[in-house]
Amino acid sequence: MRVLVTGGSGYIGSHTCVQLLQNGHDVIILDNLCNSKRSVLPVIERLGGKHPTFVEGDIRNEALMTEILHDHAIDTVIHFAGLKAVGESVQKPLEYYDNNVNGTLRLISAMRAANVKNFIFSSSATVYGDQPKIPYVESFPTGTPQSPYGKSKLMVEQILTDLQKAQPDWSIALLRYFNPVGAHPSGDMGEDPQGIPNNLMPYIAQVAVGRRDSLAIFGNDYPTEDGTGVRDYIHVMDLADGHVVAMEKLANKPGVHIYNLGAGVGNSVLDVVNAFSKACGKPVNYHFAPRREGDLPAYWADASKADRELNWRVTRTLDEMAQDTWHWQSRHPQGYPD
């Protein structure tokens, strides 16, 4: 298939592009490089074993989107492009709604003009809000996300659901993922956050490699086994595989298809720190800090629907997530070259 991957040079997008190329698909990457670097592109090609086409541009440029969809005879779109820092979204709500909601509107309007009807959306477990029951199941009603980031994901899900009702021949997958971590096992591709990392694993990795002094663990008084927050961590390679499987199985299958992509188990912040200490062979310096507003004590996925319907399940452990992250970070202490 000929696949347009928006945000394809970012963390999850780049790993997914490698898996798509390895599966023989033709990949066109669209990215404005606001959160990624051009130097990842040759790595994608080398690991994928095939050349991807790259277009530098913005999903909010509807004319450019229409041109790409037409000129490359795109069959399906996997949509990763968007801003993703929860804390930043509270400070910059308009930028998040413009990029994530308006950007997606421009993209699907271009798809309609180009008669492309297969769409995979990179959604998030944040759309569930605060649920009374764990694990989270796709049949749960969506909640009220705490941040503009989460709200933007939920708004896009609602827009896509309305679109599919009005245009019943569209196939739309809403992939709700939990906490992606890890890196390509080669050690040559991984998460390379710009500035201070917003997520746990890259922050731990930067402490271990000497770029940061200490990890702040927000809250050690939660009603969990060790008092720290519990989340569902999924290896980015398992997540990438989930996108490829969803794309291949759901192409031209009309409907809105909703799947949780998670490991189906919860691990605490201290579990992750301990796994990383084991991977890098030394203790990771950390300290406790007050809880962050809006953080939930614990949640994880019920991913049995994806197992049942897509024959997809995670195969990589927390130890492998830590080992692969350390392999990447220790080989590339400063991330990708500028």
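Note: Cβ is positioned from N, Cα and C throughout, glycine not excepted.
Per Swiss-Prot, the features are:
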type     : residues                                                                                                       : note
BINDING  : 11-12, 31-36, 58-59, 80-84, ASN99, SER124, TYR149, LYS153, PHE178                                              : NAD(+) binding site
MUTAGEN  : SER124 to Ala                                                                                                  : No major structural changes. Catalytic efficiency is very low and affinity binding is 21% of the wild-type enzyme
BINDING  : SER124, TYR149, ASN179, ASN199, LEU200, ALA216, ILE217, PHE218, ARG231, ARG292, GLU293, GLY294, ASP295, TYR299 : substrate binding site
MUTAGEN  : TYR149 to Phe                                                                                                  : No major structural changes. Catalytic efficiency is very low and affinity binding is 12% of the wild-type enzyme
ACT_SITE : TYR149                                                                                                         : active site, proton acceptor
MUTAGEN  : LYS153 to Ala                                                                                                  : Decreases the catalytic activity. Not reduced by sugars in the presence or absence of UMP. It contains very little NADH
MUTAGEN  : TYR299 to Cys                                                                                                  : Loss of epimerase activity with UDP-Gal by almost 5-fold, but it results in a gain of epimerase activity with uridine diphosphate N-acetylglucosamine (UDP-GlcNAc) by 230-fold with minimal changes in its three-dimensional structure
Substrate site span - longest C-alpha distance across SER124, TYR149, ASN179, ASN199, LEU200, ALA216, ILE217, PHE218, ARG231, ARG292, GLU293, GLY294, ASP295, TYR299, in Å: 24
Spatial neighbour of TYR149 (mutagenesis position) that is closest, considering only the binding-site residues ASN32, ASN99, LEU200, ARG231, ASP295 and their CA atoms: ASN99
Largest tally of Cβ atoms lying within 10 Å of a Cβ, found at which of the binding-site residues GLU293, ASP295: ASP295
Using Cα positions only, nearest of the recorded positions to GLU293 (substrate binding site) (ASN32, LYS153, TYR299): TYR299
Shortest C-alpha distance to ASP295 (substrate binding site) - which of the binding-site residues ASN32, ASN35, GLY82: GLY82
Listed recorded positions ASN35, LYS153, TYR299, filtered to Cα within 10 Å of ARG231 (substrate binding site): TYR299
DSSP three-state assignment (helix, strand or coil) for ASP295 (substrate binding site): coil
Winner by Cβ contact number (other Cβ atoms within 10 Å) across the binding-site residues ILE59, LEU200, ILE217: ILE59
Recorded positions listed as TYR11, TYR149, TYR299, least Cβ neighbours within 10 Å: TYR299
When distances run from the Cα of ASN179 (substrate binding site) to each of the binding-site residues TYR11, ASN32, ASN35, the nearest one: TYR11
Pairwise Cα distance for LEU200 (substrate binding site)/TYR11 (NAD(+) binding site) [Å, integer]: 14
SER124 (mutagenesis position) and TYR299 (mutagenesis position), Cα-Cα, nearest whole angstrom: 13
Which of LYS153, ARG231, the listed recorded positions, has fewest other Cβ atoms within 10 Å: ARG231
